Amino acid sequence: MAALGCARLRWALRGAGRGLCPHGARAKAAIPAALPSDKATGAPGAGPGVRRRQRSLEEIPRLGQLRFFFQLFVQGYALQLHQLQVLYKAKYGPMWMSYLGPQMHVNLASAPLLEQVMRQEGKYPVRNDMELWKEHRDQHDLTYGPFTTEGHHWYQLRQALNQRLLKPAEAALYTDAFNEVIDDFMTRLDQLRAESASGNQVSDMAQLFYYFALEAICYILFEKRIGCLQRSIPEDTVTFVRSIGLMFQNSLYATFLPKWTRPVLPFWKRYLDGWNAIFSFGKKLIDEKLEDMEAQLQAAGPDGIQVSGYLHFLLASGQLSPREAMGSLPELLMAGVDTTSNTLTWALYHLSKDPEIQEALHEEVVGVVPAGQVPQHKDFAHMPLLKAVLKETLRLYPVVPTNSRIIEKEIEVDGFLFPKNTQFVFCHYVVSRDPTAFSEPESFQPHRWLRNSQPATPRIQHPFGSVPFGYGVRACLGRRIAELEMQLLLARLIQKYKVVLAPETGELKSVARIVLVPNKKVGLQFLQRQC
């Protein structure tokens, strides 16, 4: 769940400023062009006392803005921004500069460079400015959440939200809740199979996984089932689902278009309307939980209250006020849906194309959890291949193909000295497909993640080649529950069905619609296995 839509959208602008001057005098003034040549370096890998020539920033290639806009709007890369990473790395190498107005951005496209920056992060790592999200919060007097706040306040908020989520043992507490939602998912899957012409096909798995992920994360965060997996979805839930799409779809226009267009064109209003509906739905769920807690207090007194879940814990323990919860939980919700739904879609797509890996996974799953039994969190310690399938999927399709950091102090990277407030852009998509980090990088090879794999198996050659959940204190807050959620559902599916790609689906390509999604509907056939 690391990073969100605005990060991807703003990366599009990092390739170029809003003006047509590629890097004018103001941009050059942001960072000194030449650096002292005799200062000792503190770069990772440099031994004590090692001195080497520091490099001039003039050596770093610059991305021309006209080229970027031509590729974006004329050549059609607006939905292929991740592929621009591939083109730019081939042209400029693993590091290049681009500008957003006077602000310089340093794009990094190799695992060693990412590692150097990540290992020098401060106590309060700073993401790119979530300006559009903050504008909505400010207009409606809402508190900032974990993705919109920074500094010490972010640290305090993160410490509160970490509880009941961050540790594996804490995430395991949600196993029963996830399995309850998975039971309903399996029922809905069978209903859709039965309704298909073949009796075994689901025509749009990405949508079904999206509804599953939304149902699951709402149940975890708000302790409320919202009916996404029912035959007839409640009207307020339908409105909520549409509002998420409305917000994300109009984020692109809200990012690219100048502010003077907001009263004239409809996109900004639609963007705000989407957020308003999201927060309205969240407020309703929080208010219902507060009423439930008050009813318990009246009925049983303070000692009789049973803390039932995440939101209840945060409110009852005083970790968050209701107003703070209102600012934070919708942001966690936004991060929690796409990771699960997209990763599971891509995982089943690749498993359907590789029956040998799918059969090996089936044997592993039923060897630990026989048919008819429900997997539990402890079972996954004995399912290394299942974990490897998810890791390999996230390597090929990092949910958000870019991320960023604004450094809090002067740091050295690859011999270049960058001052405080430099913004680095992490090009995760091209890094995770780099042959120097992963052998046979374009192939789906889950066995590369297994310690006891055969010598001929493709290997992992750099630990920072794939970091889909981030690194350090700002790593993904919900990583453990996202992993558990995906493991539980994937195990159930492979335990019960053989998954086959529907003939009409064909080859898929990834499209950058905020996150990396398939370019068309993913139809899959689920053939029930014989016990």
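Yeah, the Cβs are placed from backbone N, Cα and C, and that goes for glycine too.
Per Swiss-Prot, mutagenesis Ile244 to Lys is noted as: Impairs sterol 26-hydroxylase activity. In sequence order, Gly274, Ile278, Met334, Val337 are the residues of the chain that are 6 or more apart from Ile244 (mutagenesis position) and have a CB within less than 8 Å of its CB.
Here the residue is the original one, but Swiss-Prot notes a mutagenesis experiment at this spot, Ile244 to Ala: Impairs sterol 26-hydroxylase activity; when associated with A-240 and A-248.
Taken residue by residue with DSSP, Phe248 (mutagenesis position) is part of a helix. The annotation that Swiss-Prot gives for the mutagenesis experiment Phe248 to Ala reads: Impairs sterol 26-hydroxylase activity; when associated with A-240 and A-244.
Other Cβ atoms within 10 Å of the Cβ of Phe248 (mutagenesis position), summed over all protein chains shown, number 20. The annotation that Swiss-Prot gives for the mutagenesis experiment Phe248 to Lys reads: Impairs sterol 26-hydroxylase activity; confers demethylase activity.
Annotation comment: Swiss-Prot describes Cys476 as heme binding site.
Cα-Cα distance from Cys476 (heme binding site) to Phe248 (mutagenesis position): 20 Å (rounded to the nearest whole number). According to DSSP, Cys476 (heme binding site) sits in a coil region rather than a helix or strand.
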